[in-house]
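S.K.: Quick paste of what Swiss-Prot says about this protein:
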type: MUTAGEN; residues: Gly23 to Ala; note: No effect
type: MUTAGEN; residues: Ala54 to Glu; note: No effect
type: MUTAGEN; residues: Lys93 to Ile; note: No effect
type: MUTAGEN; residues: Glu94 to Lys; note: Affects the regulatory function
type: MUTAGEN; residues: Asp95 to Ser; note: Affects the secretion function
Amino acid sequence: MVAFAGLTSKLTNLGNSAVGGVGGALQGVNTVASNATLQKNILLGTGDSLSVDAQAKASKESDANGAKLIAMQAQETMKKQTMDVLNAIQAGKEDSTNKKISATATNAKGISY
């Protein structure tokens, strides 16, 4: 029963981590979008020039890179969470196997011929 409670606790913590990770990723996306809008508005107010165009291009590339990094981080977080759940399941199975072996050994001690 203790192993089940521990597994339940691990799964609950994992779920909370998933919600926090996705929330953080979404917040990052909103920050990138907000920065892009701000840069666009600043650039629109400065007029046309090669340096303004270069800055706009650099900002766009930087925002695209930031979005890729956020997506990569979210993907890796999901992979880690999956591995954590699989490890918790495996640990529960190993615990059950160890208990069965121990009980069999204890019962065998009482057998005499």
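Yeah, the Cβs are placed from backbone N, Cα and C, and that goes for glycine too.
Looking at the shown structure, what environment does each listed feature sit in?
M.R.: The Cβ neighbour count for Ala54 (mutagenesis position), using a 10 Å radius and every protein chain shown, is 10.
Lys93 (mutagenesis position) falls within a helix when secondary structure is assigned with DSSP. Counting only same-chain residues six or more apart in sequence, none has a Cβ lying under 8 angstroms from the Cβ of Lys93 (mutagenesis position).
Taking the Cβ of Glu94 (mutagenesis position) as reference, no residue of its chain lies under 8 Å away while being at least six apart in sequence.
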S.K.: I need the CA-to-CA distance for Asp95 (mutagenesis position) versus Ala54 (mutagenesis position), whole Å please.
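M.R.: Approximately 61 Å lies between the Cα of Asp95 (mutagenesis position) and that of Ala54 (mutagenesis position).
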S.K.: Taking the Cβ of Asp95 (mutagenesis position) as the centre, how many other Cβ atoms fall within a 10 Å radius?
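M.R.: I get 15 for this one.
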